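Peer 1: Per Swiss-Prot, the feature N-acylsphing-4-enine binding site maps to GLU468, GLN489, ASN526, TYR575. Marked as domain 'PH' by Swiss-Prot: 20-114. Per Swiss-Prot, domain 'START' is recorded for 385-614. The annotation that Swiss-Prot gives for the mutagenesis experiment GLY64 to Glu reads: Fails to rescue the increased-apoptosis phenotype, probably by abolishing ceramide transfer between the endoplasmic reticulum and Golgi complex by disrupting phosphatidylinositol 4-phosphate-binding activity.
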Amino acid sequence: MSDCSSSGSDEDLDPESELLDELGGKLSKWTNYIHGWQDRWIALKGNILSYYRSADEKEYGCRGSICLSKAVITPHEFDECRFDISVNDSIWYLRAEHPLLRQQWIDTIELHKAESGYGSESSLRRHGSLLSLTSAASGLSTASASSFKKAYSLQEKLAEMETFRDILCRQVDTLQKYFDNCADNESKDELHRDKVSDEEEDFPTLRPDADYLLNNNNSSKEKLFSVNTLKDPAGIDFKGEAITFKATTAGILSTLSHCIDILVKREESWQKRLDKEIERRRRAEDAYKAALTELKKKPHYGGPDYEEGPNSLINEEEFFDAVEAALDKHDQIEEQSQVERSRASRQISLTPDTFSSISTQKYLTKPHSHTSSLSSVDLISASDDVHRFSAQVEEMVHSHMTYSLQDVGGDANWQLVVEEGDMKVYRREVEENGIVLDPLKATHAVKGVTGHEVCHYFWDTAYRNDWETTVESFQVVETLSDQACIIHQTLKRVWPASQRDVLYVSVMRKILSTNENDPDTWLVCNFSVDHDGYPPSTRCIRAKINVAMICQTLISPPEGDKEISRDNIICKITYVANVNPGGWAPASVLRAVAKREYPKFLKRFTSYVEVKTSSEAILF
């Protein structure tokens, strides 16, 4: 039995035991729609897949784990580096650095999944057996008999068969040794017989008398006994070995019969299970078609498959619903913050000096403020505005003054999409390579404000956060001159659309009228440029814009000698926007969102300017 134990210890070092060791590596895991793909340390041990923030943080515990027993591993249809692991409603989206590494991960996970479910073939050899030579010799030993009562598994019976095999091999070797010794003794016996017959022929034939018999009796007996007496070869008990051999073979046949019984019972059991599964599948197939539609209505919207893109699994209607819900949420948050700001402003008490200062300076020209390098109060002309983008600025300004102020009629194919009072919004449908590039034009008339005031609050970044609700953050990258700067602006994420940013030159100009009867024009022009310090990032899609806010102030003379008040002025606004979103999104969704958001923007901004200037001196 020492041989058996030693062989068993060697089996424990089987290479398949390496599956019990922990395997790990770095993969990209989809976290959420805000942070996207993040590098995580993925660990695989047994049938448990865990992930950590990094390999150094393993000692603090895993951030999540799933059991692979019922997991479904699915390679992505389009992304060659991505694969998904789903267990019920839990889905892990993982990406490898290259397709070969992805396939290695999939093969390893599938192997661990199979090993955890059914065990390996070599595991049968690791089962110890309580059978010994003595128990085998008893035919049906106590352990073997009890195995029928306890219904030992097939693996345990196979382990017993291996034990019987080892015992039988040793018994065959013993019997073979016995027969070999018998054959050697037989050949020696024949040799002795030939030698004795030769010796008898050398002596004369005499009648043996008593003395001869007495004198030669002992030596003859020794020769006879030495030739005819057979000792057991090598001290082997042939009868005992035969009985043991018979018992071992009986044990093998008995165990084999039991294995066959187990297989038959399992076959019957599996047949019953198969029949049940066929019936379940028949019923499930009917429910599957109805459930499939319902499941599509409740997708895992946090997954990367439902982001914008030509391969997005979300249809246009659901895409629009998601965008509209996100915009409504943003509006609700903005309204709440506006209420809080207005409440805070009402709590600030105004001193008498403040009222007197407002009343005395109401109709005075506002002096230039040096607190902001982007202030535009003193801006009169752009003749001295020289910088590296001057040529592009002149080209953009000339283009807007030539084409943007033209009437929307004619062959321009402008479509009126929104009309609310004095505000009208027009659109021309343009698509290029499947990307919506619809130019938009809006006209509006606002009483009580001047074109200079509207352009001032639209251009000056000091007021940007007061009226702009779609901006997450912005930064003045470079100040080109007193009336021109470069701005990097990150827009708020509206899921499922990807987050976007813009990098543009913003310039404000006053265009003097060549006709005395026509008013002067104030213009703010924003157009996209490139900057070495702010290249496009993987976090956002870089959009391209060409936007202009063009304002003219119309003054109606006051009655008598009264001074011009805000009741006598009207600002005529023309707003044009050409936006390239930089990525694919459903055309119907973009147009519906533009139809909703542009009028809201104009109303919100002009209302802000009205409130901001109501107590200020008129800025012509």
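From the backbone N, Cα and C atoms, a Cβ is placed for every residue, glycine too.
What you see is the original sequence, not a version with the noted changes.
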Peer 1: For the domain 'START' (385-614), what's the mean pLDDT in this predicted model?
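Peer 2: For the domain 'START' (385-614), the model's average pLDDT rounds to 88.
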Peer 1: Please report how many Å separate the Cα atom of GLU468 (N-acylsphing-4-enine binding site) from that of GLY64 (mutagenesis position), as a whole number.
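Peer 2: Cα-Cα, rounded: 39 Å.
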Peer 1: How many Å lie between the Cα of TYR575 (N-acylsphing-4-enine binding site) and the Cα of GLY64 (mutagenesis position)?
Peer 2: 51
Peer 1: Taking 10 A as the limit, how many CB atoms besides its own sit near the CB of GLN489 (N-acylsphing-4-enine binding site)?
Peer 2: 23
Peer 1: According to DSSP, folded down to helix, strand and coil, what is GLN489 (N-acylsphing-4-enine binding site)?
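Peer 2: The three-state answer is strand.
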Peer 1: Which numbers of helix, strand and coil residues does DSSP report for the domain 'PH' (20-114)?
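Peer 2: Residue counts for the domain 'PH' (20-114) by secondary structure: 23 helix, 42 strand, 30 coil.
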Peer 1: Near GLY64 (mutagenesis position), which residues of its chain come within a Cβ-Cβ distance under 8 Å, counting only those 6 or more away in sequence?
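Peer 2: Expected: SER50, TYR51.
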Peer 1: Validating a neighbour-count step here. Other CB atoms within 10 A of the CB of ASN526 (N-acylsphing-4-enine binding site): how many?
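Peer 2: That number is 21.
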Peer 1: In the structure shown, which of the binding-site residues GLU468, TYR575 has the fewest other Cβ atoms within 10 Å?
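Peer 2: It is GLU468 that, of the binding-site residues GLU468, TYR575, has the fewest other Cβ atoms within 10 Å.
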Peer 1: Would you mind pulling the DSSP three-state label for ASN526 (N-acylsphing-4-enine binding site)?
Peer 2: strand
